[in-house]
Amino acid sequence: MAPEIHMTGPMCLIENTNGELVANPEALKILSAITQPVVVVAIVGLYRTGKSYLMNKLAGKNKGFSLGSTVKSHTKGIWMWCVPHPKKPEHTLVLLDTEGLGDVKKGDNQNDSWIFTLAVLLSSTLVYNSMGTINQQAMDQLYYVTELTHRIRSKSSPDENENEDSADFVSFFPDFVWTLRDFSLDLEADGQPLTPDEYLEYSLKLTQGTSQKDKNFNLPRLCIRKFFPKKKCFVFDLPIHRRKLAQLEKLQDEELDPEFVQQVADFCSYIFSNSKTKTLSGGIKVNGPRLESLVLTYINAISRGDLPCMENAVLALAQIENSAAVQKAIAHYDQQMGQKVQLPAETLQELLDLHRVSEREATEVYMKNSFKDVDHLFQKKLAAQLDKKRDDFCKQNQEASSDRCSALLQVIFSPLEEEVKAGIYSKPGGYCLFIQKLQDLEKKYYEEPRKGIQAEEILQTYLKSKESVTDAILQTDQILTEKEKEIEVECVKAESAQASAKMVEEMQIKYQQMMEEKEKSYQEHVKQLTEKMERERAQLLEEQEKTLTSKLQEQARVLKERCQGESTQLQNEIQKLQKTLKKKTKRYMSHKLKI
């Protein structure tokens, strides 16, 4: 977490006012400043079951989230507390305490369902807190989990049915932890001792039958098993005498039941060690700004009357981040070119080589910071901007070369121009002296470094502009015969034509270099895109295999339970038949003896 982020206490993240859920701008501002990956732990459960106490312990405090001391629910909406992660360096632990479910004063359960849904969508670990044992009443109170198929969509496709869509929930749902408060029973089943985890699995067993009562019994169990493949259970003794529960946050651990203190420590240790970084489809690790975006996307969807959609949330996040990734890549390119390029470059190839290195690095920056670039629109935008940057540099290089060469010509040839004006060469033999001086100055010009790509063109343009002066000196030179003058004129024309041909050749070379550079640029983008697509494909396959494995395990478990049920039923039928047969045999023997 950034050094300036220090939350001394929790803040409301999602306000619940008059049945309307609204994101708190101040809390979003805090999230936007957290650049580290986040581990998000959310707790849900009925009101007045002590959720806030556990969250305060995870924050390393006795006070923070409001505990309250009456049957009135204190927490409204969803509250957030961001603290440095105690076990994962460079990570931030985001704790979300939710409004108590089932408050009769709220009138209906609509808001409760949305609070539960948001807790599921935003967290990487979901803690469900309840009182006592896992009995049918506890399962009935967890009916919110059965509504998730009506509250969440994984894909944006309107033709996806609920069953197909909900099958993908496991790929992005959080781990599930059930905390049982004031647990007073012995952990056992059929006379055998159980661990809390075994107790949870035992409680999630399905009943055999097809009646409506059986379906109602199985539905919440099936949903928990289907949506949350990784499950954990913790039981907590009563911490202190009930009369003192109201002062729980004021009491020190020494004043509480030692067993309860140890149970809380075990719970916190598990959460710190096992809660994963919040991750989206495609292996995208969530940081503060990404969590902020998810909150806004889900809240806006609920406000519009739409279902929160994971795919849409990821795409909305991708739009923001890919746009920022383009700007980050361009900034890197500008920085690198600014440091490396000295205009004018001696050759076009020198400039293009520097561009290509900077372009490759910029593309790598984009690839590292982008995801879900549908149809590669943002990469195409980046490529277009980099092409324009290259063309701009080429233009600047050309202008810098022209300016440099023009300035050199002014310095080198101005003395000659002054001599021409003074008539020094308007005399017999003056033409030869002029040509010799001209050639000496050209040589001096060529020896000057870093003239750039316009060196020849600017020189030839200058010389062409002085042809009339050269011709005038030639015509006034009385030593030369008319024939010699004609030969000199032809030589000048030949040299001019040769220079023009050289300029055309240089232009063709520049054009060829530009075409080759564009092809190299295209191939580099394709190469990096292909590598990124391969990584994303591997990530997708891993996620799909994980989802498939989870489904197969659940299917095998259901079949096993069904077979066990059928086996038990068959065994009962066999025993019943044996008893019937025994009775008939006894009756037959009795009847036979009478005969």
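Residue numbers in this text run from 1 along the chain shown.
For all residues, glycine too, the Cβ spot is worked out from N, Cα and C.
Positions annotated as GTP binding site by Swiss-Prot, on the basis of similarity to another entry: 45-52, 67-69, 97-101.
Residues annotated as domain 'GB1/RHD3-type G' in Swiss-Prot: 35-276.
Annotation of the published mutagenesis Lys105 to Glu in Swiss-Prot: Promotes ubiquitination and degradation by S. flexneri IpaH9.8; the original residue is retained in the structure shown.
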On the three-state reduction of DSSP, what should I expect for Lys51 (GTP binding site)?
helix
Including all protein chains displayed, how many Cβ atoms other than that of Gly45 (GTP binding site) lie within 10 Å of its Cβ?
24
Neighbour count, 10 Å Cβ-Cβ cut-off, for Lys51 (GTP binding site): what number do you get?
28
Determine the Cβ neighbour count for Tyr47 (GTP binding site): the number of other Cβ atoms within 10 Å of its Cβ.
21
Residue with minimal Cβ packing [other Cβ atoms within 10 Å] among the binding-site residues Thr98, Gly100:
Gly100
